[in-house]
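Data block below; observations after.
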Amino acid sequence: MEGILAFDRELDVALLDRVVQTFYQGVGAEQQQAQQVLTQFQAHPDAWSQAYSILEKSEYPQTKYIALSVLDKLITTRWKMLPKEQRLGIRNYIVAVMIKNSSDETVLQQQKTFLNKLDLTLVQILKQEWPHNWPNFIPEIVQASKTNLSLCENNMIVLRLLSEEIFDYSAEQMTQLKTKNLKNQMCGEFAEIFQLCSQILERAQKPSLIKATLGTLLRFLNWIPLGYIFETNIVELITNRFLNVPDFRNVTIECLTEIASLTSQPQYNDKFVTMFNLVMTSVNSMLPLQTDFREAYEESSTNEQDFIQNLALFLCAFFSSHLRPLENPENQEVLLNAHSYLLNISRINEREIFKICLEYWSKLVAQLYEEMQQIPMSEMNPLLNLSSPTSLISSNPNMLANLPLRKHIYKDILSTLRLVMIENMVKPEEVLIVENDEGEIVREFVKETDTITLYKSMREVLVYLTHLDVVDTEIVMTEKLARIVVGTEWSWQNLNTLCWAIGSISGAMNEEMEKRFLVNVIKDLLGLCEMKRGKDNKAVVASNIMYVVGQYPRFLKAHWKFLKTVVNKLFEFMHEYHEGVQDMACDTFIKIAQKCRRHFVAQQLGETEPFINEIIRNLAKTTEDLTPQQTHTFYEACGYMISAQPQKHLQERLIFDLMALPNQAWENIVAQAAQNAQVLGDPQTVKILANVLKTNVAACTSIGSGFYPQIAKNYVDMLGLYKAVSGLISEVVAAQGNIATKTPHVRGLRTIKKEILKLVDAYISRAEDLELVGNTLIPALFEAVLLDYLQNVPDARDAEVLNLITTIVNQLSELLTDKIPLVLDAVFGCTLEMISKDFSEYPEHRAAFFQLLRAINLNCFPALLNIPAPQFKLVINSIVWSFKHVSRDIQETGLNILLELINNMASMGPDVSNAFFQTYYISLLQDILYVLTDSDHKSGFKLQSLILARLFYLVESNQITVPLYDPSQFPQEMNNQLFLRQYIMNLLVTAFPHLQPIQIQEFVQTVLALNQDSIKFKLALRDFLIQLKEFGGDNAELYLEEKEQELAAQQKAQLEKAMTVPGMIKPVDMPTMEEEEL
């Protein structure tokens, strides 16, 4: 096999064929050897020179593909280094092979795959050579296409690929200037290409040529001037000639969809309407509106199903861009006809098609709602010259009946859409009970992200539909519920989708209407729960009751009796053993507790005491059938209620009563342990202790700063237990070795330690009196925890220690500065030793370690200046190691630490900052340039760019006043600016010998000049990186910042818009009102 690696003699192509065949068809060691040899062959810098021989002589297709991939690599990375004659020779050879394999129809079909790869290689050459070194390419390919039908077919594919490379994929593969030049060239020479396409589509009879030309036209349509579309006959031509032909209709309607997506000046409106009428006439003849689309889709071929999906895409694209001209009276018939088609398509049981339709429905109802909002109240009722409150309009649709609103055009369409949305409603994430593939009702354990996203979109549409006609929405929902209750439409699916839809419109009705509607719904559901027999039926109804009530906190807050009834019903469900019911009852309870907390601690009219008193009194009975995790949720829910009690002495009493049971268990075990330490050897005791601590964590999480009396009560015993447990673990490890840390007993003991740490963390992160924390909690905590962490074997160290210290540093900030050396002595060196051996061991410690470093740098920076120089050097080394890490999160943390450290140092006095930069500037610069040009670290581009710009600025602005070089090694006129230029030049020339020195020199001058303009600096940096052969592959991550900014801006705009629409943000997701925080 190694014979193919002998580049000093002619390649044995037959041997290469056998090696490739072994790789693809062999097994075991022989296959691995073939893989190794082929990898070496492809990596060899002279491998491309064998491509001609391989393409001419090889008998095995995969071998030819390898030859083309080697050529592709040459073209994309070293093309400019080749002499002009060699470049011309390769280009002419590729063209010749392409013509040879595409001029004959039989050969074209046989060599289709090879030819496709050959076309891609030609396009890579075009990106390098055209137009400057190949100015006649477009005229040549157009002329050649007229000589031979099969050659013409392949040329269409080449033109399509070239268009895709320039207009679709260029952003992340070529520099900005190169992309702009190629786009201008393509547009400038398009007339010839368009004329060729038109001639083919008018005259050709060969199906594969027609399909290839339509496919190529499809790629042109999103960038060519509109004159080519509407000032020629191309639309009529493709619609009349190809839309009704099964073989061509999919690619034809894709072309029409691309045209429909274009936005234009009003002068083309009539052209768009004419096109739409043409298409809908064909659609009505091919697929009559009366067809049962759901059934027809199920029975259709793949080609026919694709057409229905493409029709949905066409309708949605056209409506999204050109709806208003269709709303003119003369076009309303075709408008409503087309919307009826879209409604029928929306009923098809295919999620991807429904999502296409949903995107348009969402736009339509949002537009109609916004128009409605802009009508002044004075136009609806001159007596009320006020701005229009949404709830008044929503609850009085008749007020709008006489106004010229667009929503009136769509009245029947919107009424049907309400039913379609209800029938298709997907499961909200709060619902834990689902029907599995076997038709059984079970608890769902894995949430589907796609379903959650789809639910949010459907919910938005239903909220808008409610505002557009609240009366019709109520009628549609109550009539459907009535049919379910009487049994004519009873099914789990029908009840689920209806209740999910009812829950989704919470907040969209005014309070009076919501009350009437919801009272009827909940009464019907409670009656259904009593009426239905069978555990599965009851579980389905129960889950829907819980979901609906959980979505309407405003209603519950306004109707105390109903709230109390609902909560007592939840307590009943907590004794129901059907899978998922108890979980959902607890989740709904905590949701209601968060949103209605004040109502539980206030004494309501007609009650003898606040409801929280009764809940705590019956706590043991209510939670007796719950799992420990569910019980913790219950305690957390009670904590939210207690946090709303404004009177401190009453709040403390409630906390005392709430924690009575866990405190009793705690005190019993602590008393026993004081008498006999062996108690902690009992697994059941360990389990009880862990559970008690987790209960405390749950309550502390929701009660917050007010939990101090409970913390203080058990704090000394807790730290004593921490030490005792740690001693037991050490004894077991000493006796049994490291393996002991994996045993159930030691794992149980470690859980106790972790929960103690989590409890302290939970309290300190919410504490308000930080001096009290610093003076009373921290000294004893550090005494118990730090030395223990240092002395433990690595496998017995808990990452929670690092998390807790990070919380303390973030909370106490400069109050903790004097204790940072103590902290670093205990946790820094030993943790660094654990995580620096590789990139994978101790992942939790790894993440926590760097988060701690960042917290210290941000909050207690002066402490870092006072640690010994060797330890400080270790800190710097660990930061560098973190941003060279393979984990994205750790890379990002490391880069943030470095940027913040550089800024901190630059803000210090010259003595401190100069000393730091003189020691570390050059090594840090080298490390940043390393990760910047390394393909495994592309995700850090944004922060790498900011750090580099900051480092350059410090030199260019003379903020560093000491030499960054050894003055004895350089002439007297040397300065930092000149040294930096030379240093970066030498570094890059050495690292990337394939780049011309002039390229590197221009890059260095540009980025140094742009160090204060972060956007231009980043663009220049990105263009340079794309040129690097080592930086090949997918460069999408270099654009991550723009994508993140765009997404953040979209999310912000969506949130601001949603806040203006009642019900658009779920009441349970709304920020808690001030009154609830009392």
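Glycine too: its Cβ is placed from the backbone N, Cα and C atoms.
Database features (Swiss-Prot):
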DOMAIN    34-100  domain 'Importin N-terminal'
MUTAGEN   Glu129 to Lys  In crm1-1R-9R
MUTAGEN   Glu299 to Lys  In crm1-14-R
MUTAGEN   Glu430 to Lys  In crm1-809; cold-sensitive and LMB hypersensitive
MUTAGEN   Gly503 to Asp  In crm1-N1
MUTAGEN   Cys529 to Ser  In crm1-K1; LMB resistant
MUTAGEN   Met546 to Ile  In crm1-N1
MUTAGEN   Phe992 to Ser  In crm1-119; LMB resistant
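In this structure the C-alpha atoms belonging to Met546 (mutagenesis position) and Glu430 (mutagenesis position) are separated by 9 Å. When the alpha carbons of Gly503 (mutagenesis position) and Cys529 (mutagenesis position) are compared, the span between them is 18 angstrom. Per Cα geometry, Glu129 is the residue among the mutagenesis positions Glu129, Glu299, Glu430, Cys529 nearest to Phe992 (mutagenesis position). Of all the mutagenesis positions listed (Glu129, Glu299), Glu129 sits in the most crowded Cβ setting, with the most other Cβ atoms within 10 Å.
For Glu430 (mutagenesis position), applying a Cβ distance below 8 Å and a minimum sequence separation of six or more within one chain yields Tyr547, Gly550, Met584, Asp587, Thr588, Lys591. Cys529 (mutagenesis position) and Glu299 (mutagenesis position) are 38 Å apart (CA-CA, integer value). Geometry remark: Glu129 (mutagenesis position) versus Cys529 (mutagenesis position), CA distance 75 Å. When secondary structure is read from DSSP and collapsed to three states, Met546 (mutagenesis position) falls in the helix class. Packing around Gly503 (mutagenesis position) is summarised by its Cβ count: 25 other Cβ atoms lie within 10 angstroms of its Cβ, all protein chains included. Listed in sequence order, Lys538, Val541, Ala542, Ile545 are the same-chain residues at least 6 apart in sequence whose CB falls under 8 Å from the CB of Cys529 (mutagenesis position). Looking only at other Cβ atoms within 10 Å, the busiest spot among the mutagenesis positions Met546, Phe992 turns out to be Met546.
DSSP labels the residues of the domain 'Importin N-terminal' (34-100) in these numbers: 58 helix, 0 strand, 9 coil. Taken residue by residue with DSSP, Phe992 (mutagenesis position) is part of neither helix nor strand, so it is coil. Predicted-model confidence for the domain 'Importin N-terminal' (34-100) is 93, expressed as mean pLDDT.
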